[in-house]
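**Q** Sharing the feature lines straight out of Swiss-Prot:
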type    : residues                                               : note
BINDING : GLY74, ASN75, PRO76, GLY77, THR78, GLY79, LYS80, THR81 : ATP binding site
MUTAGEN : ALA48 to Asn                                           : Reduces ATPase and activase activities 8-fold
MUTAGEN : LYS80 to Ala                                           : Abolishes ATPase and activase activities
MUTAGEN : TYR114 to Ala                                          : Increases ATPase activity and abolishes activase activity
MUTAGEN : LYS123 to Ala                                          : Increases ATPase activity and reduces activase activity 5-fold
MUTAGEN : GLU138 to Gln                                          : Abolishes ATPase and activase activities
MUTAGEN : ARG194 to Ala                                          : Abolishes ATPase and activase activities
MUTAGEN : HIS198 to Phe                                          : Reduces ATPase and activase activities 10-fold
Amino acid sequence: MTDAATAPTSIDLRAEYEGSGAKEVLEELDRELIGLKPVKDRIRETAALLLVERARQKLGLAHETPTLHMSFTGNPGTGKTTVALKMAGLLHRLGYVRKGHLVSVTRDDLVGQYIGHTAPKTKEVLKRAMGGVLFIDEAYYLYRPDNERDYGQEAIEILLQVMENNRDDLVVILAGYADRMENFFQSNPGFRSRIAHHIEFPDYSDEELFEIAGHMLDDQNYQMTPEAETALRAYIGLRRNQPHFANARSIRNALDRARLRQANRLFTASSGPLDARALSTMAEEDIRASRVFKGGLDSERRAAEALAR
C-alpha cells in the first residue's frame with residue numbers, strides 16, 4: 001500500500017485513462033474491427049477494472065491484482081487473434097504486464113512427440129510469453145482422453161501451475177469453438193477455476209462482412225464496380241451457408257481469388273496501356289466466376305436467357 005502521508009486524496013480516472021495510452025488502443029480496436037460490440041464492451045470493462053485498481057493503489061487502499069486469464073470462444077475468422085493482440089497492448093499500457101507482446105501457439109508448439117519432450121517445449125513457450133499474453137488457439141486439442149500415451153496432459157499441468165503462480169506477469173487466453181471449449185473445461189476443471197473472463201465472439205452479419213471486404217480492398221487500393229458490389233453481397237449470402245465458412249477469413253480468401261481473376265482478365269484482354277483505375281477495379285465477373293455461384297456468371301446468364309425464351 002502507498003504511504004498514507006504521500007498518497008493523493010483523489011484520482012481523475014479520465015486523466016488516468018487518457019494518460020496511460022489505453023484510449024489509443026481502444027480507439028484502434030474500434031477503427032480496425034467491424035462490429036463485435038459485445039467483445040469491445042468486455043475489453044472496456046477490463047480497462048476500467050485495471051484503471052480503478054491503479055487508482056485504489058495510488059490512494060493507499062487495499063487492492064488485489066485481478067486474474068485476467070481468459071477464454072475466447074467463437075467461429076473462425078471472428079477476430080479472436082486480433083483482439084488478443086490488442087488486449088496485450090492494453091494490458092501493457094495499464095501496467096498489468098511488463099512487455100505487452102503476444103505469443104500465439106497451438107498444440108504442436110507445446111506438446112512433444114516422445115517422453116521428456118513436452119516439458120521443455122512448454123516451458124520454452126512460457127518463457128517467451130512471460131511479461132505478455134500467451135494465446136493458445138484450439139486449446140481443446142491439448143487434451144486427448146482417448147489416447148493414454150498422449151503427452152498433452154503434461155503440458156496442461158505445467159500451464160496450470162504457471163497460470164496460478166505467475167498470474168501477475170502472464171495472461172493466458174484459450175481460444176476455440178464454444179462447444180469444444182465447454183467440453184474441455186468440463187474435463188479440465190483446473191482451467192475453469194483459473195479463467196475468470198469468458199468472451200464470446202459472434203459471427204459477423206452479411207452487412208458487416210461486406211463492410212470488412214470494403215476495408216480490405218481499400219487497404220490494397222482496389223475498388224468495385226456497382227455490379228461487383230451486388231455480386232459480392234450475393235456471394236456473402238451464399239458462402240455463409242456452405243461448408244468451412246470462416247467469416248472474415250473467407251472474405252479475405254474470396255477477394256484474393258477475385259484479384260487473380262481480375263489480373264487474368266486484364267492480361268488476356270489487354271491490347272494496350274492500362275491506367276490505374278483499370279488496374280484497380282474489380283468487375284462483376286471477377287466475383288461471380290467463383291464456384292460458390294455454381295458455374296459463375298456465364299451459367300447465370302444462360303439460365304436467364306433460357307427463362308426468357
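Even glycines carry a Cβ here, placed using N, Cα and C.
No noted substitution is present; original residues retained.
I'd like to know what surrounds each of these features in this structure.
**A** Under a cutoff of 8 A between CB atoms, and with a sequence separation of 6+ in the same chain, the neighbours of ASN75 (ATP binding site) are TYR177, PHE201, ASP203, PHE245, ALA246, ASN247.
Following the DSSP three-state reduction, the secondary structure of ALA48 (mutagenesis position) is helix.
Taking a C-beta cut-off of under 8 Å and a sequence gap of six or more, LYS80 (mutagenesis position) has these contacts in its own chain: PHE72, GLY74, ASP137, ALA175, PHE201.
Around the Cβ of TYR114 (mutagenesis position), the number of neighbouring Cβ atoms within 10 Å comes to 7.
In the three-state DSSP reading, LYS123 (mutagenesis position) counts as helix.
Long-range neighbours of GLU138 (mutagenesis position) (same chain, six or more residues apart, CB within less than 8 Å of its CB): THR106, ARG107, ALA175, GLY176, TYR177, ARG180. In the three-state DSSP scheme, GLU138 (mutagenesis position) is classed as coil.
Sequence-distant neighbours of ARG194 (mutagenesis position) (same chain, six or more apart, CB under 8 Å from its CB) are THR67, HIS69, LEU160, MET163, GLU164, ARG167, listed in sequence order.
Look at HIS198 (mutagenesis position): DSSP puts it in a strand. The Cβ of HIS198 (mutagenesis position) has 16 other Cβ atoms within 10 Å, all protein chains considered.
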**Q** Tell me the coarse DSSP state (helix, strand, coil) of GLY74 (ATP binding site).
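**A** DSSP call for GLY74 (ATP binding site): strand.
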**Q** Measuring CA to CA, name the entry from the mutagenesis positions ALA48, TYR114, LYS123, HIS198 that ends up nearest THR81 (ATP binding site).
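**A** Spatially nearest to THR81 (ATP binding site) by Cα position is HIS198.
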**Q** Taking Cα atoms as reference points, which of the binding-site residues PRO76, GLY77, THR78, GLY79 is nearest to TYR114 (mutagenesis position)?
**A** PRO76
**Q** Taking 10 A as the limit, how many CB atoms besides its own sit near the CB of ALA48 (mutagenesis position)?
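**A** ALA48 (mutagenesis position): 13 neighbouring Cβ atoms within 10 Å.
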